[in-house]
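S.K.: Marked as domain 'Response regulatory' by Swiss-Prot on the basis of sequence analysis: 3-116. Annotated domain 'HTH LytTR-type' per Swiss-Prot: 137-239, in sequence order. Here Swiss-Prot notes a mutagenesis experiment, Asp54 to Asn, with the remark: 10-fold decrease in btsT induction. Swiss-Prot lists Asp54 to Glu among its mutagenesis entries, and the accompanying note reads: 2-fold increase in btsT induction.
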Amino acid sequence: MIKVLIVDDEPLARENLRVFLQEQSDIEIVGECSNAVEGIGAVHKLRPDVLFLDIQMPRISGLEMVGMLDPEHRPYIVFLTAFDEYAIKAFEEHAFDYLLKPIDEARLEKTLARLRQERSKQDVSLLPENQQALKFIPCTGHSRIYLLQMKDVAFVSSRMSGVYVTSHEGKEGFTELTLRTLESRTPLLRCHRQYLVNLAHLQEIRLEDNGQAELILRNGLTVPVSRRYLKSLKEAIGL
């Protein structure tokens, strides 16, 4: 079975695509999302083989969402849009295919045929990475979704319950992005197995006798530094 996830902010567009895909005996629709933040979480949780992704969505576009996905678990991307002006950009973002709305069933059939053929010979994890840097981190908290600009991020931490972003004001939000994705797509520096830090907010490094250290940020918060990452941290600040 080919596991499919649909991410589109238009309910009617999702329904039309769903109805057609449900007629395919080898297609399983594992989920539907109405925005990119939900979509990122669904990709990480459901691990679809194929992502049908609308390009034009509020706050975070489909093109931006692709750059936020963990490259090791990125599905085949089929972009959906009503405007063909995005075609070249879509394929720069490593799209498998590109469909114009309203979707033509014959054209979609060709896409599915190519997907079936491709899945039989290629591991999706070998698809090239999108190296474009992230300008913000999508976060959720207190029944809202917000975009935290990189300059306002103090540090990011990974816990049993997920990945959390702390702002320079000390406010905390949950993100669906992984530490691996954030490390490769942002200026944040790894200082610990469970922490990334924004050196722009660093005020002091407090060295400890056991070879570890603690970072004191400008907002007074502290971030641990493990022995493994202390050398690279010093090099990053010119020591």
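Using N, Cα and C of the backbone, Cβ positions are placed for all residues, glycine too.
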S.K.: Near the Cβ of Asp54 (mutagenesis position), how many other Cβ atoms are there if near means within 10 Å?
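M.R.: Asp54 (mutagenesis position): 26 neighbouring Cβ atoms within 10 Å.
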S.K.: Pop the mean pLDDT for the domain 'HTH LytTR-type' (137-239) in here, whole number is fine.
M.R.: 92
S.K.: Taking DSSP states H, G and I as helix and E and B as strand, how many residues of the domain 'Response regulatory' (3-116) are helix, strand and coil?
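M.R.: Summed over the domain 'Response regulatory' (3-116), the classes give 51 helix, 27 strand, 36 coil.
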S.K.: Taking DSSP states H, G and I as helix and E and B as strand, how many residues of the domain 'HTH LytTR-type' (137-239) are helix, strand and coil?
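M.R.: The breakdown for the domain 'HTH LytTR-type' (137-239) reads 23 helix, 48 strand, 32 coil.
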